[in-house]
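Peer 1: This structure is in structure tokens; I'll ask about it shortly.
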Amino acid sequence: LTCVTKDTIFGITTQNCPAGQNLCFIRRHYINHRYTEITRGCTATCPKPTNVRETIHCCNTDKCNE
């Protein structure tokens, strides 16, 4: 499985997931109406949001977290 780790104006950076990590995730943490912190990568289980300003989406196909 190949997941996106960074998505910038210069293009995307990907990572081949290690054995046992068969999901990609994208985590959006809303700081304010102008700024959102985004984290992407591989995971074994889909993480749960830690607060109401955070959303997490998991998927299992190549680059699905772009």
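Quick reminder: no glycine exception, Cβ is built from N, Cα and C everywhere.
If you look for the noted substitutions, you won't find them, since the model keeps the original residues.
As annotated in Swiss-Prot:
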| type | residues | note |
| --- | --- | --- |
| MUTAGEN | Asp7 to Asn | In AncTx5; 3-4-fold increase in inhibition potency on alpha-2A adrenergic receptor and D3 dopamine receptor, 28-fold increase in inhibition potency on alpha-2B adrenergic receptor, and 10-fold increase in inhibition potency on ADRA2C adrenergic receptor; when associated with E-15; K-26; W-28 and A-43 |
| MUTAGEN | Gln15 to Glu | In AncTx5; 3-4-fold increase in inhibition potency on alpha-2A adrenergic receptor and D3 dopamine receptor, 28-fold increase in inhibition potency on alpha-2B adrenergic receptor, and 10-fold increase in inhibition potency on ADRA2C adrenergic receptor; when associated with N-7; K-26; W-28 and A-43 |
| MUTAGEN | Ile26 to Lys | In AncTx5; 3-4-fold increase in inhibition potency on alpha-2A adrenergic receptor and D3 dopamine receptor, 28-fold increase in inhibition potency on alpha-2B adrenergic receptor, and 10-fold increase in inhibition potency on ADRA2C adrenergic receptor; when associated with N-7; E-15; W-28 and A-43 |
| MUTAGEN | Arg28 to Trp | In AncTx5; 3-4-fold increase in inhibition potency on alpha-2A adrenergic receptor and D3 dopamine receptor, 28-fold increase in inhibition potency on alpha-2B adrenergic receptor, and 10-fold increase in inhibition potency on ADRA2C adrenergic receptor; when associated with N-7; E-15; K-26 and A-43 |
| MUTAGEN | Thr43 to Ala | In AncTx5; 3-4-fold increase in inhibition potency on alpha-2A adrenergic receptor and D3 dopamine receptor, 28-fold increase in inhibition potency on alpha-2B adrenergic receptor, and 10-fold increase in inhibition potency on ADRA2C adrenergic receptor; when associated with N-7; E-15; K-26 and W-28 |
Peer 1: Tell me the Cβ neighbour count for Ile26 (mutagenesis position), meaning other Cβ atoms within 10 Å of its Cβ, over all protein chains shown.
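Peer 2: If we count other Cβ atoms within 10 Å of Ile26 (mutagenesis position), we arrive at 19.
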Peer 1: Same chain only, sequence gap of 6 or more: which residues have a CB within under 8 Å of the CB of Gln15 (mutagenesis position)?
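Peer 2: Listed in sequence order: Thr2, Cys3, Val4, Thr5, Gly41, Cys42.
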Peer 1: Measure from the Cβ of Asp7 (mutagenesis position) and count the other Cβ atoms within 10 Å, all protein chains considered.
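Peer 2: Here the count is 16.
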